[in-house]
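Engineer: Quick one: the structure is below, questions incoming.
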Amino acid sequence: MASGLEDIVNENVDLEKIPIEEVFQQLKCSREGLSGAEGENRLQIFGPNKLEEKKESKLLKFLGFMWNPLSWVMEAAAIMAIALANGGGKPPDWQDFVGIVCLLVINSTISFVEENNAGNAAAALMAGLAPKTKVLRDGKWSEQEASILVPGDIVSIKLGDIIPADARLLEGDPLKVDQSALTGESLPATKGPGEEVFSGSTCKQGEIEAVVIATGVHTFFGKAAHLVDSTNQVGHFQKVLTAIGNFCICSIAVGIAIEIVVMYPIQRRHYRDGIDNLLVLLIGGIPIAMPTVLSVTMAIGSHKLSQQGAITKRMTAIEEMAGMDVLCSDKTGTLTLNKLSVDKNLIEVYCKGVEKDEVLLFAARASRVENQDAIDAAMVGMLADPKEARAGIREIHFLPFNPVDKRTALTFIDSNGNWHRVSKGAPEQILDLCNARADLRKRVHSTIDKYAERGLRSLAVSRQTVPEKTKESSGSPWEFVGVLPLFDPPRHDSAETIRRALDLGVNVKMITGDQLAIAKETGRRLGMGSNMYPSSSLLGKHKDEAMAHIPVEDLIEKADGFAGVFPEHKYEIVKKLQERKHICGMTGDGVNDAPALKKADIGIAVADATDAARGASDIVLTEPGLSVIISAVLTSRAIFQRMKNYTIYAVSITIRIVFGFMLIALIWKFDFSPFMVLIIAILNDGTIMTISKDRVKPSPTPDSWKLKEIFATGVVLGGYMAIMTVVFFWAAYKTDFFPRTFHVRDLRGSEHEMMSALYLQVSIVSQALIFVTRSRSWSFTERPGYFLLIAFWVAQLIATAIAVYGNWEFARIKGIGWGWAGVIWLYSIVFYFPLDIMKFAIRYILAGTAWKNIIDNRTAFTTKQNYGIEEREAQWAHAQRTLHGLQNTETANVVPERGGYRELSEIANQAKRRAEIARLRELHTLKGHVESVVKLKGLDIETAGHYTV
């Protein structure tokens, strides 16, 4: 067989142009597909259906972690330690050189191992998102990964699929295919039987089978892949890293410049002493672990998100999710269960001689019996026996749903040999199909409105005979049969999740294709408000007179949702919100949602989304419902909080080391040992690595990188700690305060013992600072993670042991005993407490909200009192008054000035009372009665397919 396929492998046969029957001959296959064994054999010949992956050298990847601006500074310090530090009759500083190299290797090793683990975990997760396809093997259809496809396979292509390989279409209705990613064509191309479709293009309409003619690198896309620009854009996260790194490097440069100017021309210090002082600033000031800590934190966070049912395709989407303040959510399946049921008693029949059960049967016949969507499953499931949907008939042709026609249809032959068609779909489309008269349209619209007031969707059914007995014929005129009510109950957790979202500062807007009345009713039930508008208002059309003067941007920003929405409206909503500086999330599941998902800051493909929607999204949900998204927001904020905590810590330590040791060196000409700074840096890095798993409180508001806050906090905290160290040095080295007060031995005149004391003081406070930066409230009230706590105490036991017992001549230290160690710990603890107060003061100056953290550990997501609940109640009251025909104030004054809420609260309370009365009335309707009886009998209305009272 291999020799027979050589021409195909070498591309000597033009499978794109030859007749379709010759394609089967050349590929040595049939319309029945390949066998499993033949598929495996061909996989060895043609290779997997994926592009070649670039193999990266592990060694080069490892060395790459030493190639960034922060590492360059450390490498410069290492060279300096042996090339420049050999003056004054002293040998090169080999200890510092080896220590710096060890520090670089340790950081690179941790980065390499963690990124490798994260990469493997991400690869495993992404494998679950790998494109899948329906393939015919061994005479059976099954869903397989697209990578196993080989030339000769028969595949099924339907709406929303990304075409898995180059293929020729077989018999069936034409497809509409979006090839813009490959050819640049903006409009979908129509492809009929026998024509070629390319791998990577998206099916926009239709359903058909095809024979695969090329896979992997042999496809049109595979050949062009090397032309695709693979340049990585510098993301926002990388820009932040660069800005913080540059700030630290500039701070060190300032410190070094001041030291050089003062030490050599003014103080005329020895060359080697000056080099040691410069090494201290270079080694201690550079946050060498920053890229490692932040990358590891993000990788671990991404893994945690996947465990919660949210797979991140783009790592930096985590920081955008943390800052999201508007979520545009689909209704069906996200806010509701997408478990549809039909109340038979409410079915309206418009055709003489037809019973309600027959309307249901027609709807079931116009549904799939396999590979069903929610509506198909509901229709077939309502039959006494699902087999009735195809009982006594022979299926000729099924027209699948598409976003343009918004209907499905089945052509079939009955037991008498007569041809018929039935169709179900959106009422407006079915009415147009039947060329319905004005009086019929009026009656149908009245029924639809009646359903909508109860939150029920409408599905219309029609039928026709086909005298010509061919599937291509138009048939006799269509007859409008009836309308069915569909009830899609809200998820049990949706109302609570929306309340949580509001408390977190995320405004949830419902974006639905359903009618306005249904959207308002669902919004009312979920407590998200009924301030909703039809999609036509987005284009400035059909606005009420009261809101005609409101700009579209304001309308989108203030609305609780929009109904009757098409994909182009979703894109417009996202665009306008982004223009108003909102960080916007958008959920979607269909191929037509892809542009809006791409445009949104965070595109979220919901569970069971099409391949096209998944491809355009940043985050793919593996579980249904809004609660997954809100959990992901909380987790993202926790991840972001860890990263922000570390950056503040890194800036603070740089300022503290640079200016603390610079002042000591210049004022008292005391030269701290570069080796001891290395020990501090190594212990700090070991402790700080655990921050990626720290227990943190997520921010109660949408969070983002605020460099002003990071730098301001870092400078103030670092400056305070530098002064604290300088004061300690002065008190211990130049006065008898500590010996007189605590009866410890005098360190004056003993430089080596002073070195040990100074080392311990710097080590304790440097690491203790992380507890201040990691907490939003008092640092001693927010319990840290166990790993961080253990790492801190282990590092401090080592540091204390070195200070107490160390006697290293090369590092110029000598043990100071437990008495001095206790004094230094006491000094550090006493001067630790003001750090929290300074943190609050900086936040208060910058944002004016930090004092709320001191009082109740909570920051409101808005400056409005009670989370703006009064404003929402006022809008809700406005809608209720309109509903009941009461007089309203001008729309422009719906949101009043401060102080006018009391009156509106009273209006809201009155409206609520009227709403409660309306609900009581609703209980006396048939649907309300059914729900009451079902509840009394202890049945679950969500799981019950249907119930008869």
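Cβ coordinates are placed from backbone N, Cα and C, and glycine is handled just like the others.
Substitutions noted, but not modelled.
For reference, Swiss-Prot lists these features for the protein:
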- Asp330: active site, 4-aspartylphosphate intermediate (ACT_SITE)
- Asp589, Asp593: Mg(2+) binding site (BINDING)
- Tyr947 to Ala: Impaired fusicoccin- (FC) dependent activation by 14-3-3 protein (MUTAGEN)
- Thr948 to Ala: Impaired fusicoccin- (FC) dependent activation by 14-3-3 protein (MUTAGEN)
- Val949 to Ala: Impaired fusicoccin- (FC) dependent activation by 14-3-3 protein (MUTAGEN)
Engineer: From the Cα of the residue listed as 'active site, 4-aspartylphosphate intermediate' across to the Cα of Asp589 (Mg(2+) binding site), what is the distance in angstrom?
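Structural biologist: With the alpha carbons as reference points, the distance is 9 Å.
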Engineer: For the recorded positions listed here, Asp330, Asp589, Asp593, which shows the highest count of neighbouring CB atoms within 10 A?
Structural biologist: Asp593
Engineer: Could you measure between the residue listed as 'active site, 4-aspartylphosphate intermediate' and Asp593 (Mg(2+) binding site) for me? Cα positions, answer in whole angstrom.
Structural biologist: 11
Engineer: When DSSP states are folded down to helix, strand and coil, where does the residue listed as 'active site, 4-aspartylphosphate intermediate' land?
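Structural biologist: Reduced to three states, the DSSP call for the residue listed as 'active site, 4-aspartylphosphate intermediate' is strand.
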Engineer: Can you see whether DSSP assigns Asp589 (Mg(2+) binding site) to helix, strand or coil?
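Structural biologist: Its secondary structure by DSSP: coil.
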